[in-house]
Amino acid sequence: MPTSKLQANMSYREVIPRNLSPAEWIEVKINTGTQSTLQDLKTFETSGGYCYKNTKNVQTRNRFIYWRTYQDVLELSEVSLDISLQRNHLRLRFTDSAVLNVSLTEQGTSVTLLVVTVSSVHRYVFPLKVAGQEGGAASPEDLLSQSIFYDVNDKINDPSTYYVTDGFGTMPNAAVSYLTQDSQSAYFAVAYQSKLLLHVMKCSTGHTITHEIKEPKLMPWFLSNLKGALTGRSETLEAATSMAFSEIGGEIFILVLYRNNELRLWSVDNLQTVASINCSTELGQDSAAQGPQNSQLRKISDQNFCLFLSHNSRAEFICVSIMPDADDASVINLVQNMVPAPQTDLVDFDATSSHIWALWSNAEGDFHVSAAYFASNNAIKWVSAALEPPPDRYCLTMEQGVDPRETYCSYIFHPGRFDRNVIAKALYMFRRVNLQFDVKQLSMSVLKEQVCQAVEDEIQNELKDFVVTDEEYLEISTRLWDRFYSCCEQYHIKLSEPTGLAVLGGMDAVCLVRRQSFALLRPCEVLEHLLLIGEHNDEVATYVAPLFRNDPEMAKGFVELMNVVTLLDKLISEDIKIELDKQLYQRESPVEVISKLVARISMIDDNGPILPSNCVRQIQQKLQNIPNLEPALEMLLDVLCMIDPDEPPHDYSLSTRFLQSSGALMGSEYGLSILSETVKQMAMIRFSVCRNLLVLQYMAYGQNEMESENVLTNLNYLNSYYTLVWIAETPISSSTPAGFEASIQRLSRAQLFSGYNRPYSSHLKHNGNDQTTLLRLFLESKGLFSALTMLLKHDSLSLDSEQLNLRQSLLQLVGYINKMLWPGSPIYVFPEWLFGTCHHIIVQDYVRILSNWCSVQKHARRFMLAVSLLDCGEAHKAVHLFHEAESGIVEDDFLFEHVLKNTPLYGKLQNSVSRGDTISPEDTKLAIVHYYLKVIQLFEQHSALDYIIQLADMAIRVLQPDDPQLPMFQSIVFNNHLQLGHYVEAYTALVNNADISRRKDCLRQLVITLFQNKCLPLLMQFSYIGLQDEFESIVESRARSMSIDQNEVYNFLYAFHTNKGNMRKASTVMYEQAMRFQVDSDAPNALEKRCSSLLICLNCLHLVDSRYRWIAKPVLGDEQVITIDQDNDDGEPKCDEDKRGQEVVVLELADIRRELVHAEALRELSFYRKDTAAYERATPEELSYLLASSGLYTAALKLSRGHSFSVLPIFESLTSACVAATEDKSSDAWNWLQNNDMADLPHRSNAADMAWTLLQKLVVDNEAKDSTLIRKSVVQRLLGLNAFLPQWLINSYKLSHSRELLHLLVKHNRLLEAADLGCEIIAGMLGAGSEYFEFKHAVNIANPQLCFPISTIDLLLHGLKINGKDDLDYEMAYFKLEEEVQRYIETIKRTTDDKMSMAVLQMRTDLQEER
């Protein structure tokens, strides 16, 4: 059977472009200066269309213009299914002049518009923008996207473009226009009630000539052979109703159809009738007048025309041809096969050489389209086209507890359900106020807010005086929302009424023009024809037999089975279908759902059974009457199958090009909309077939046979087509979701989304359409070009040169798109794109719908779902899904491409697969490692640390203990435990790490982290088995690298070594800390901390074995310079060995103790002087003097105890301070007294007394035994200050060295005091008070001789004698001392004599004894 016959007898289906941008009209007003005629003429809304003929040109392929007129307005819209045109809507308003006729003609690079109004004729030329032929800076893409109306401006009112025909009295009732083939002249024929005028306009100048076409009184000779009579006509019957021009052999004719159904052919050249025939007479009609409908004439070609003739009892279509007879005269012949017209009202029709297309309406106002194929005797008479029904309010089901606003908004604002203008007009009606706004500037989201606010205002108006319950509120809300929906529905029905149709010949489609939009009638496929139309199915079986192995019986069985499926579809109510869809969406078992449905079909409830018993029996009987049911069922399943399971997989995901305005096939806004609507229509039809077929299978086989292969296949198809319907209907935002950029960046950084470009198209302007469907967005961004790639690859077509009609392009593209969307398809273009949209709710819903029945690409879907859940913050769910997807890393193409793409393993595995080799377990294991690494990178960007540990543990379980990748995952476990604060687990992980270097690195991180978080007790308790030296090194390095001012590491090290019992290391740490405080710190408490460190160091060393009580100290810079100076006068060490030897100094206890005393002295000084830092390098002696000068005498003396310098300056300073305190009665002395240690001193209320008491205590405490240096220094200082000596000092001195005190007094000219002391000394020597002096005995014959200070006494006497001349006190003192000296001399003499006598006696006694 030829394919043409199959195409000719298949029906068509309406496709409405939905969710389009609002039309932006170019408004042009044309004023010809004529009188208003609108009130005198009743005009009907007419429409038509024109399809570009040069369909091989990419620019004009799938491109057409449709128009509609109403009174004085002509609206033209240029549409391209391939190119998104700009400024493609033109509205011409012929001021007060109704439009009668519109025609469009194409001439190479321009389109001519001819318009006839009741008072004028117009000709406009619109150039077609061709790339390369236009000047200026416009790019080729911009030129291609410019509509022919793009440059419309005020020149359209140029007088040369129109001619005024007003002034002929009566109003015209018909008109026709024509542009000659050479484009030189434009002809306009205007018919009035009584005459016919012809206007001829020269295109070059616009000059117009008017002729009247008249019937002559006598008939010429060459008309004698015409059939029919030309007499007996009235004026009314002779009025023309329809006309058409024809150009044959360079001669132009006008074919005129009159009200009496007479057809005349007029010659334009001589304005004479060439031929005439009465169609009613030829067809055997009794009445010459036309019937209740207007007879119409349509031009097919210059030789062929189609007529619609209305009679009293019926109507019909006939075709006429202008054919020359043997005598070269023109005759009109009737075509033999006439087509009876249906008994309904004709709205409009169009005809081609093979089809008649008619738009009908009935008394109820319903419209339908039908077509007749009259080029073959085997044609089906009339085949109806399936028009899209209006939105069904019964699909709006209110669920319990759901807000009516949510339900109605989701339904009303579903993408494509209602046009934006419809909702806006409904809003005006609902508000009942004259408040309008620019719809073009109003997005759907804003319009939705306006609608919700309007309904809410109405609700509040009804409730403002009442208090209602929740149930009453919901009832009122539902009623008002239903009222608003009714407004939407009314406007939608009104604005969707068809006004005409036009055959788009080059596209194999029909344009159905509506009041506010248009639709295309596309060819149906077999299942659509059988389910929707159901006409002439027996003949269809004959025509489809070639598709079924040329077996007529099988084709007949297939059609009979589809008849039963169609019957069941009509019997099942829409409520049940909607309920079934909901149950499938909720992933209930289809078999259980169908079993419940079949049980309900036969069960009688309160409302009776769903289907009458006779219907059930009828269905069962029809099934039994199909002789070859099983083959027919298998054939139906083959037709439903969308993919070839034996076809090798192809990678179409590499089609990365996006839609450009320069145009891909079906790439414009209109093309994409028609394509997506067609996919949706076919998916819904096939889903209905699968659903009804499953019911029939259950009814035929019963519950026990539902596991057969055919049933399982149908179940798979049912779920698959439901998925396609879900994709086609699911709303999705046209713009990128929140967080899209962040999600894409995360995927890109993890190298999981680098195989293709961004998933959103940028060239299509949505103009406020916030939402579209998932399918539409997919086609816009990637789906169409992937489908075109498949079309070119499989069909070897050239889209740039070959002419493709809708049957070849649209249906094939739909087939390839279905293959991409098919859940069981190996092509992963759609899942990949959906994954990249980052619409997580939709991704999760998609995976859920396929979860429990589709095994193809299940690992990829788990991976997609896991990524989606991770982005949504549900990492705990994502972990398990990532683990489940692990096994598909080398099996699933999607995972293989996206996970392994940028790894070294990718090329190796790809070569193995291409050679057909089996992938080794080692490579599989390595692939899993790469998989987990990328997944871990993804989790790291989400900071999901807990789950990274789980993933790493999963990877570790896959690896062998000696695997080189194992330490990496162990390090990952450690790092994430560390970041989470699981320090014990982190330590365990680092100890178990198989790589020593990683173990040390991890230990360093652990130490640093624990120090930063102040977890020192935890750091102390770890055992560090095998890592202690490394640990100490790390801690020491950290201690030295940190500022000493905020450094707790030294204290930790001291505690650590102390805890381990290593006191020598503990002392070293403390000494190093003290050095750091000395060298690096400028903190106020640095000296305090240094002293504390040195003190701790001393304590630790005391606990060490005496053999190891030393510390090795590095020589500091200044110390090294001092050492060099000591080595050599020239400043150089003696040799390199000496220099190296001096780099380290060994310190013993005494050295450290001296350093401690020095530090404590500096600390004391720092309390009272701000310039202490300047004296840090001062010697101990210098420092002691500084302390003394600051009144810190006890501190200065403490410093001196560890050193050998003299303390005499300290006591001299203190002595001076005591004298000053005595002489100055102010309280300043208390300031320096409080800075000294007076804990053991009795309290005195007088500062001077406290000062002398302090001096006494310090002298006593610090004077060495048998030494008078300190007292001498104090006495000298007192004498030098001419101060009195305190009695305690004199008494102490007398007991130690009275003669020295006497000498000091004499030396400082304190003669009277010296005289008194001299008298006391002499008296003591003589035995009177000797216990107050250092004498151990008095002058006595039995005692040794005493040393008498004869020089001092002599000098004292001399001084007294000299001063006694002028002062009586000195004279008396002189005499008294002289007297005492004389007494002492006498006593000495006597004693000496006695000693001599005794010596003589003793000697004698000894001699006698010897004898």
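Glycine is treated like the rest: Cβ placed from N, Cα and C.
Within 10 Å of the C-beta of GLN86 (variant position) we count 14 further C-beta atoms, all protein chains included. In the three-state DSSP assignment, the secondary structure recorded for GLN86 (variant position) is strand. Natural sequence variation is annotated in Swiss-Prot for GLN86 to Leu, with the remark: In strain: s82 and s84.
In the three-state DSSP scheme, PRO127 (variant position) falls into the strand class. Under a cutoff of 8 A between CB atoms, and with a sequence separation of 6+ in the same chain, the neighbours of PRO127 (variant position) are THR109, SER110, ILE148, ASP151. For the natural variant PRO127 to Leu, the note given in Swiss-Prot is In strain: s82.
For the natural variant ALA137 to Ser, the note given in Swiss-Prot is In strain: s131.
The Cβ neighbour count for THR165 (variant position), using a 10 Å radius and every protein chain shown, is 23. Per Swiss-Prot, natural variant THR165 to Ala is noted as: In strain: s95.
Reduced to three states, the DSSP call for LYS202 (variant position) is strand. LYS202 to Gln appears in Swiss-Prot as a natural variant; the accompanying note says: In strain: s95.
Of all Cβ atoms in the protein chains displayed, 10 besides its own lie within 10 Å of the Cβ of SER204 (variant position). For the naturally occurring variant SER204 to Ala, Swiss-Prot gives the following note: In strain: s81, s95, s125, s131 and s196.
The natural variant THR281 to Ala is recorded by Swiss-Prot, whose note states: In strain: s81 and s196.
In three-state terms derived from DSSP, THR730 (variant position) belongs to neither a helical nor a strand segment and is classed as coil. Here the residue is the original one, while Swiss-Prot reports the natural variant THR730 to Ile with the comment In strain: s189.
Long-range neighbours of GLN1408 (variant position) (same chain, six or more residues apart, CB within less than 8 Å of its CB): none. The note that Swiss-Prot attaches to the natural variant GLN1408 to Glu is: In strain: s191.
Here the C-alpha separation of SER204 (variant position) and THR165 (variant position) works out to 20 Å. In terms of C-alpha distance, the listed variant positions GLN86, THR165, LYS202 place GLN86 closest to THR730 (variant position). Rounded to a whole number, the distance between the Cα atoms of THR165 (variant position) and LYS202 (variant position) is 16 Å. In this structure, GLN1408 (variant position) is part of a helix by DSSP. For the pair THR165 (variant position) and GLN86 (variant position), the Cα-Cα distance reads 34 Å. When other Cβ atoms within 10 Å of the Cβ of LYS202 (variant position) are tallied across all protein chains shown, the result is 14.
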